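S.K.: Annotations per Swiss-Prot:
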ACT_SITE  Tyr153  active site, proton acceptor
BINDING   12-41, Asp65, Lys157  NAD(+) binding site
BINDING   Ser140  substrate binding site
MUTAGEN   Gly15 to Val  Complete loss of activity
MUTAGEN   Gly15 to Asp  In Adh-N11; loss of activity
MUTAGEN   Gly130 to Cys  Complete loss of activity
MUTAGEN   Gly133 to Ile  Complete loss of activity
MUTAGEN   Cys136 to Ala  No decrease in activity
MUTAGEN   Tyr153 to Cys  Retains only 0.25% activity
MUTAGEN   Cys219 to Ala  No decrease in activity
VARIANT   Asn9 to Val  In allele Adh-UF
VARIANT   Ala46 to Val  In strain: NC16
VARIANT   Ala46 to Asp  In allele Adh-UF
VARIANT   Ala52 to Glu  In allele Adh-F'
VARIANT   Ala71 to Ser  In strain: NC16
Amino acid sequence: MSFTLTNKNVIFVAGLGGIGLDTSKELLKRDLKNLVILDRIENPAAIAELKAINPKVTVTFYPYDVTVPIAETTKLLKTIFAQLKTVDVLINGAGILDDHQIERTIAVNYTGLVNTTTAILDFWDKRKGGPGGIICNIGSVTGFNAIYQVPVYSGTKAAVVNFTSSLAKLAPITGVTAYTVNPGITRTTLVHKFNSWLDVEPQVAEKLLAHPTQPSLACAENFVKAIELNQNGAIWKLDLGTLEAIQWTKHWDSGI
């Protein structure tokens with residue numbers, strides 16, 4: 001079911017990152033009503049740049065670290081919902097790539113995403129009288145097939161794909177739909193230099209960037225196309241400037 005972003009309210013977690021910033025710019029071209037950016041690092045210059053792209057869209061920034069307790073996330077969302085009244089889309093985009101930082105990688109890439117999602121269900125869940133909503137979770141192609149030298153990062157992205165697929169199946173109960181966008185290797189600061197697990201491959205970043213990559217702008221354009229296609233349960237691959245829906249192979253079924 002296609003979805004128009006015109007006049008919609010969007011919360012973008014990590015909307016100032018590499019792919020995030022370019023995606024925010026693309027979103028603004030769609031004449032949103034509000035773009036609310038939640039990010040750990042304040043970047044007034046980037047916010048000013050975004051505001052200048054489309055003055056018709058209200059761009060708001062709140063500092064947010066996805067590793068905070070869920071009660072703090074709920075408190076922040078209360079502030080946002082009080083201001084906007086409705087929120088149509090949540091984009092969960094926080095991520096780090098550094099397999100030296102095991103606990104933080106899991107906390108940012110997976111636990112933080114789960115907690116932010118859980119918190120917004122307080123406002124969206126139709127069982128609580130909520131209107132429903134749309135969740136777009138940023139995964140990675142490493143969630144399909146790992147970069148084995150960074151197994152912690154790859155494992156968190158596989159978890160994001162699995163969690164989001166479950167959210168999509170719960171949509172008849174909650175009224176909240178969900179899908180993942182999974183970028184391939186994209187030229188951002190995230191991949192210029194990073195650490196492998198236990199230093200199993202000191203040159204992992206250099207070796208990765210020796211293979212075909214995509215610019216973040218091409219990824220951002222397909223990112224927004226995926227949002228507009230709005231397919232509950234979709235597992236989108238955004239690689240080498242293309243957008244493709246992955247057909248996931250079912251090897252087991254719980255039967256419930």
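Residue 1 is the first one shown; counting continues down the chain.
From the backbone N, Cα and C atoms, a Cβ is placed for every residue, glycine too.
Help me understand the surroundings of these features in the structure.
M.R.: Following the DSSP three-state reduction, the secondary structure of Tyr153 (mutagenesis position) is helix.
A 10 Å cutoff on Cβ-Cβ distances gives Leu28 (NAD(+) binding site) a total of 22 other Cβ atoms nearby, all chains included. Taken residue by residue with DSSP, Leu28 (NAD(+) binding site) is part of a helix.
A C-beta separation below 8 Å, combined with a sequence spacing of at least six in one chain, links Ser140 (substrate binding site) to Gly95, Tyr153, Ser154, Lys157, Val160, Asn182, Pro183.
All protein chains considered, the CB of Gly15 (mutagenesis position) has 27 other CB atoms within 10 Å.
Reduced to three states, the DSSP call for Gly130 (mutagenesis position) is coil. Taking a C-beta cut-off of under 8 Å and a sequence gap of six or more, Gly130 (mutagenesis position) has these contacts in its own chain: Leu121, Asp122, Phe123, Trp124, Gly175.
Of all Cβ atoms in the shown protein chains, 23 besides its own fall within 10 Å of the Cβ of Gly133 (mutagenesis position).
Around the Cβ of Cys136 (mutagenesis position), the same chain contributes Val89, Leu90, Ile91, Asn92, Ala178, Tyr179, Thr180, Val181, Ala226, Ile227, each under 8 angstroms and 6 or more positions distant in sequence.
Reduced to three states, the DSSP call for Cys219 (mutagenesis position) is helix.
There are 21 other CB atoms within 10 A of the CB of Asn9 (variant position), with all protein chains counted.
Within 10 Å of the C-beta of Ala46 (variant position) we count 20 further C-beta atoms, all protein chains included. Classification of Ala46 (variant position) by DSSP places it within a helix.
Listed in sequence order, the same-chain residues six or more apart from Ala52 (variant position) with CB atoms under 8 A from its CB number zero; the list is none.
With a 10 A radius on its CB, Ala71 (variant position) counts 9 other CB atoms from all the protein chains.
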S.K.: Hey, which of the recorded positions Phe12, Tyr153 is the loneliest by Cβ count within 10 Å?
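M.R.: Looking at the recorded positions Phe12, Tyr153, the Cβ with the fewest others within 10 Å is that of Phe12.
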S.K.: Is it possible to get the count of other C-beta atoms within 10 angstroms of the C-beta of Gly20 (NAD(+) binding site)?
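M.R.: Gly20 (NAD(+) binding site): 25 neighbouring Cβ atoms within 10 Å.
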